[in-house]
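Structure first, then comments.
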Amino acid sequence: MKKTLLIAASLSFFSASALATPDCVTGKVEYTKYNDDDTFTVKVGDKELFTNRWNLQSLLLSAQITGMTVTIKTNACHNGGGFSEVIFR
């Protein structure tokens, strides 16, 4: 029973790690803009990415104003790609 539990716990940790969103770009927010399709675009480093997560907008604007460093995490790490996760540093 303990061996089965250990294997199940190991597999769940592995699958959670495999699904983790990779870092795309780290830097300061250069600019932000609202789009006609109700999305919000930010430029960090050499990437211009969008999100439809309204709860991130005020946080990203604050990061831009204060010069905070952010890390955008996404699987679509190309200009015009979308994201839904940000780390504020």
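Cβ coordinates come from backbone N, Cα and C, glycine included.
Modelled residues match the original; the substitutions are not represented.
What Swiss-Prot says about this protein:
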MUTAGEN   Asp36 to Asn  Complete loss of cytotoxicity; when associated with N-37
MUTAGEN   Asp37 to Asn  Complete loss of cytotoxicity; when associated with N-36
MUTAGEN   Asp37 to Asn  No effect on cytotoxicity
MUTAGEN   Asp38 to Asn  No effect on cytotoxicity
MUTAGEN   Arg53 to Asp  Loss of cytotoxicity
MUTAGEN   Trp54 to Gly or Phe  100-fold reduction in cytotoxicity
MUTAGEN   Ala63 to Thr  Great decrease in cytotoxicity
MUTAGEN   Lys73 to Ile  10-fold decrease in cytotoxicity
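Distribution of Swiss-Prot features across the structure.
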residue : record               : Cβ contacts under 8 Å, 6 or more apart
Asp36   : mutagenesis position : none
Asp37   : mutagenesis position : none
Asp38   : mutagenesis position : Asn52
Arg53   : mutagenesis position : Phe40, Ser84
Trp54   : mutagenesis position : Phe40
Ala63   : mutagenesis position : Lys28, Val29, Thr69, Val70, Phe88
Lys73   : mutagenesis position : Thr21, Pro22, Asp23, Cys24, Phe83, Glu85, Val86, Ile87
Ala63 (mutagenesis position) in three-state DSSP notation: helix
DSSP three-state assignment for Lys73 (mutagenesis position): strand
DSSP state at Asp36 (mutagenesis position), helix/strand/coil: coil
